[in-house]
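Listed in Swiss-Prot for this protein:
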type     : residues      : note
ACT_SITE : Asp386        : active site
ACT_SITE : Asp448        : active site
DOMAIN   : 83-163        : domain 'PA'
MUTAGEN  : Asp448 to Ala : Loss of aspartyl protease activity
Amino acid sequence: MACLGFLLPVGFLLLISTVAGGKYGVAHVVSENWSKDYCILFSSDYITLPRDLHHAPLLPLYDGTKAPWCPGEDSPHQAQLRSPSQRPLRQTTAMVMRGNCSFHTKGWLAQGQGAHGLLIVSRVSDQQCSDTTLAPQDPRQPLADLTIPVAMLHYADMLDILSHTRGEAVVRVAMYAPPEPIIDYNMLVIFILAVGTVAAGGYWAGLTEANRLQRRRARRGGGSGGHHQLQEAAAAEGAQKEDNEDIPVDFTPAMTGVVVTLSCSLMLLLYFFYDHFVYVTIGIFGLGAGIGLYSCLSPLVCRLSLRQYQRPPHSLWASLPLPLLLLASLCATVIIFWVAYRNEDRWAWLLQDTLGISYCLFVLHRVRLPTLKNCSSFLLALLAFDVFFVFVTPFFTKTGESIMAQVALGPAESSSHERLPMVLKVPRLRVSALTLCSQPFSILGFGDIVVPGFLVAYCCRFDVQVCSRQIYFVACTVAYAVGLLVTFMAMVLMQMGQPALLYLVSSTLLTSLAVAACRQELSLFWTGQGRAKMCGLGCAPSAGSRQKQEGAADAHTASTLERGTSRGAGDLDSNPGEDTTEIVTISENEATNPEDRSDSSEGWSDAHLDPNELPFIPPGASEELMPLMPMAMLIPLMPLMPPPSELGHVHAQAQAHETGLPWAGLHKRKGLKVRKSMSTQAPL
C-alpha cells in the first residue's frame, strides 16, 4: 500500500505535466471557406517552431511539386537565383517533392528564393523518415545559414491540400509544434477499463466455482424419504446439466506450449504478411467477441420472467428459450455492425472496447488453470514471448523497431490500412500533434489483461475453497493495478512501447506467493488443493446464508440425538453397583473417518437387532444429511439376555451383524456422548 500511495501521486503529476514537442508538428492550412490541420515531421535538433498557432506566421502556400529542387538538375528556380530582384517565393511557404538531395540542400535553395518555410512531400513512412535529418551532405558545412523551418508532409496530405486549391483561391499555411503531453488522460481510462475487467473476470470465475461446489454438495446429500426421491432426482439432474454447461476448460502444460507456438507463428505471419492475416485476426475477434457478449448477457436475460415461445417439440431449437434466441440474434447484429464500421475513428472504438471487454470476461470465466504450477508456467512463458518480441527483435529488423510495435500499430506501408482489433483503444483526450499523426489512440493489448487475469481468477477460486474472505483475490487485483502503473511509468521514461507482462506478471505472481507464505498455505496454493479446508463458499453471496441454515439443522438433529441417547443410557444403567460406565466424547476425526472403528461402540455390541426392522439407507447417501433415529427408540428392540451359556453365541452373532448394519456409524458424531460399558452384563 505504501508503494501504491507513492505511485498514484507520481502518476497524477505525469498526467498534468507536458514536454516540448520532439519531431511532430502541425501544418494549419486555410483557404476562403475551408481549413484543416495536417501532421508534419521535423527535426527538433535544428528547427524551432512556435508552440501555438497564434504565434505562427500565416503565409501563402507556393506549389512547387512539379519542378525538381536539387542542385545540378534542370530547375527554373536555380536560374532565378542569378537574378535576386525576381523572387517568386518571397514571404511564402513552398511545398516541393522529395528528391535525391538532403533536406538541408532543399531548404537552402528555398531560402535563397525568399521562402519563409518549406514543406517537403514524401511517400515513405514515419519510421523510414526518422533517419532523415537536416545534416548536409558535407559534414564540414555548417547549418547556421539555414534559418527557415523545414518539415516533411505526407503525400496523401499533399493531394488533399491540392484538391482545395483549384481556381483562384489563395491557400495559406502556418506551421507550429504544440507541446506534447508525456502521458494523456486516456491512459487513466485504459487503466480503469483494464483493472475493472480483470477484477470482474476474476470475481465471476470465483462465483462460478462457488456455485459449482454448492451444487456438488447438494447432490451428495440426499434424504431417505420416499416422497422426496423424485424431487431430489430431478434437482440432481438439473444441477448436473447446469454443471456440464458451466464447467470451465482446464489449461494443461501441453496447452501452454501450443498457445506460445501459435502466438509466435501468428506474430511472424502478421509481420511478413500483414495485409492477409489481419483479416484472420478480425474474424477471430468477431467470433470470440460475439460469444463473449452472449455469455455476459445471457445470465441477465435468464433472470427475466419472459414467456417461452412454443416451438415444435422436434425442432432443433426446441430447448432454447425465445429470449436467448433474441439475444443471440442481437449479438450477431452487433458484430456485423462493428465489422462494417470498424474503421470509424470517431465512435467505433467504443464498440470495439465493449466487445473486447466481453471477450476477455468470457475467456477468464471459461478457462481455468487448476494449479499454480500450471498458471506460473503459462504466465512465465508468455512473459518471455513478450520480452523477446519487444526488446530483442529490434536488433533483427531493418527499421530498428520491434516486431510487436509494428504489428500492434500496423505497418505504415500497408495497403489495407487495417488495425488489429485485439486491443483496448482510447483516443487521445488532449489536443496535440500526436492526435493528427500516427498515434491518435493509446492501446493496451488483450494479452496484458487476460494473462494476468488468469492468476487473479485462480486466486478467487482458491479463496472460495479455503474460505479466506477474498484475501488472495484482492491482493492480486491490487498488484495488477500497481504493475500497470509501473508499466505506464516505464513507457514514459523510456519513450517506447513496453512489454507490459514483464511488470504485470512479476507483481501479481510475487504478491500471490507472498500472501500464501504469510498465511502458511503455500503448499495448498501451489497445488490448488484448497478443498481440504473447505468450510463454506466465500465468494458466493448467497452461499453463506444457506450454510448457516444447514448448520442450524445439523445442530438441532445432533441435540435431539443426544437427548435420546441419554434417556436410553439411563435405562441401561439401572444398577449402578454392577456396571461401571464412563462418558466418551467422539472427536471430529473419528466422526468423519468411516474406517476408524472407535472403541466407543463396545457398549452397543451386546445388542442383537434385526436389520429388517431398521430404515433402509441408500449407500450413496451422505452421512451428514442422513435422518437420525434417537437411541431411545432402539432400546425396546433389544431382547432379553439369554443364559450365560448362550451369551458367547449371541455376542458373536451381534458382532457379525454390526459390520453390515447401516446404523453402525450413527453415533460417531462430533461432541456426541455415548456410555461405554466396562463390564459384562449379568444374566437375568
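The backbone N, Cα and C atoms fix where each Cβ goes, and this holds for glycine too.
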Review point. Counting Cβ atoms within 10 Å across all protein chains shown, which of the recorded positions Asp386, Asp448 comes out on top?
Key: Asp448
Point to revise | Mean predicted confidence [pLDDT] for the domain 'PA' (83-163) | key: 72
Study note, to complete from the structure: If you measure between the CA atoms of Asp448 (mutagenesis position) and Asp386 (active site) and round to the nearest Å, you get 10
Review point. Does DSSP give Asp386 (active site) helix, strand or coil?
Key: helix
